[in-house]
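Trainee: Sending over a structure as structure tokens; questions will come in a sec.
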Amino acid sequence: MNPQIRNPMKAMYPGTFYFQFKNLWEANDRNETWLCFTVEGIKRRSVVSWKTGVFRNQVDSETHCHAERCFLSWFCDDILSPNTKYQVTWYTSWSPCPDCAGEVAEFLARHSNVNLTIFTARLYYFQYPCYQEGLRSLSQEGVAVEIMDYEDFKYCWENFVYNDNEPFKPWKGLKTNFRLLKRRLRESLQ
């Protein structure tokens, strides 16, 4: 897809996680999307491969690629096989923009052997109809789009953050913002 795309990172630093994934209702100055992923390859009902990693937007002048496109490029070039079923799970700091949502939906329509679940910390420009339509297009392709809850943040902390064995420390407002965002997502998907 795009030869300039970097390979995924293994993890991110704690400060990056707390800044980028905090589920604020209004998240000013968070201009990047971070995407943590797991990929399970399944053959004959057994998990045959397991990949994890982290992508972020590449905003240099050569690639200018959103995190979702970085993942798709890497996945298509290095992982995807027509003889394997895949369960892919994303944990994202922002929900996809309309262009990325459309590209992911088109990819899934062409690859029925790939199932995708997206857990997102925040909804990107959820008040605009085209962003809502992007999320609906993903849902129509069978993608489960969910808002990250405490357990999802904790999972990310334990699996995608250089945490030095420190426990996840939830921030004030996590549960309240989760409920507000979950309701807003439900409204957007109708």
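Cβ atoms are placed via backbone N, Cα and C, with glycine included.
Substituted residues are absent from this model; it holds the original ones throughout.
When I checked Swiss-Prot for this same protein, it listed these features:
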type: DOMAIN; residues: 29-138; note: domain 'CMP/dCMP-type deaminase'
type: BINDING; residues: His66, Cys97, Cys100; note: Zn(2+) binding site
type: ACT_SITE; residues: Glu68; note: active site, proton donor
type: MUTAGEN; residues: Leu72 to Asp; note: Resistant to HIV-1 Vif and abolishes Vif binding
type: MUTAGEN; residues: Phe75 to Trp; note: Resistant to HIV-1 Vif and reduces Vif binding
type: MUTAGEN; residues: Cys76 to Lys; note: Resistant to HIV-1 Vif and reduces Vif binding
type: MUTAGEN; residues: Phe107 to Asp; note: Resistant to HIV-1 Vif and abolishes Vif binding
type: MUTAGEN; residues: Ala109 to Lys; note: Resistant to HIV-1 Vif
type: MUTAGEN; residues: Pro129 to Ala; note: No effect on Vif binding
type: MUTAGEN; residues: Glu141 to Lys; note: Remains sensitive to HIV-1 Vif but abolishes Vif binding
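I'm curious about the neighbourhood of these features; can you describe it?
Mentor: In the predicted model, residues of the domain 'CMP/dCMP-type deaminase' (29-138) average a pLDDT of 86.
Long-range Cβ contacts of His66 (Zn(2+) binding site) within its own chain (separation 6+, distance under 8 Å): Thr33, Asn57, Pro96, Cys97, Asp99, Cys100.
In sequence order, Thr33, Leu35, Trp90, Thr92, Pro96, Cys100, Glu103, Val104 are the residues near Glu68 (active site, proton donor), counting only same-chain partners six or more apart with C-beta under 8 A. Secondary structure from DSSP puts Glu68 (active site, proton donor) in a helix.
The Cβ neighbour count for Leu72 (mutagenesis position), using a 10 Å radius and every protein chain shown, is 22.
Applying an 8 A CB threshold to same-chain residues 6+ apart, the list for Phe75 (mutagenesis position) reads Val39, Val88.
DSSP assigns Cys76 (mutagenesis position) to a helix in the three-state reduction. Neighbours of Cys76 (mutagenesis position), defined as other CB atoms within 10 A of its CB across all chains, total 13.
Spatially close to Phe107 (mutagenesis position) yet at least six residues away along the chain are Leu72, Val114, judged by Cβ distances under 8 angstroms.
Under a cutoff of 8 A between CB atoms, and with a sequence separation of 6+ in the same chain, the neighbours of Ala109 (mutagenesis position) are Glu141.
Cβ neighbours within 10 Å of Pro129 (mutagenesis position), excluding its own Cβ and spanning all shown chains: 10.
In the three-state DSSP scheme, Glu141 (mutagenesis position) is classed as coil. For Glu141 (mutagenesis position), other Cβ atoms within 10 Å of its Cβ number 17.
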Trainee: By a 10 A CB contact count over all chains shown, which of the binding-site residues listed here is most packed: Cys97, Cys100?
Mentor: Cys100
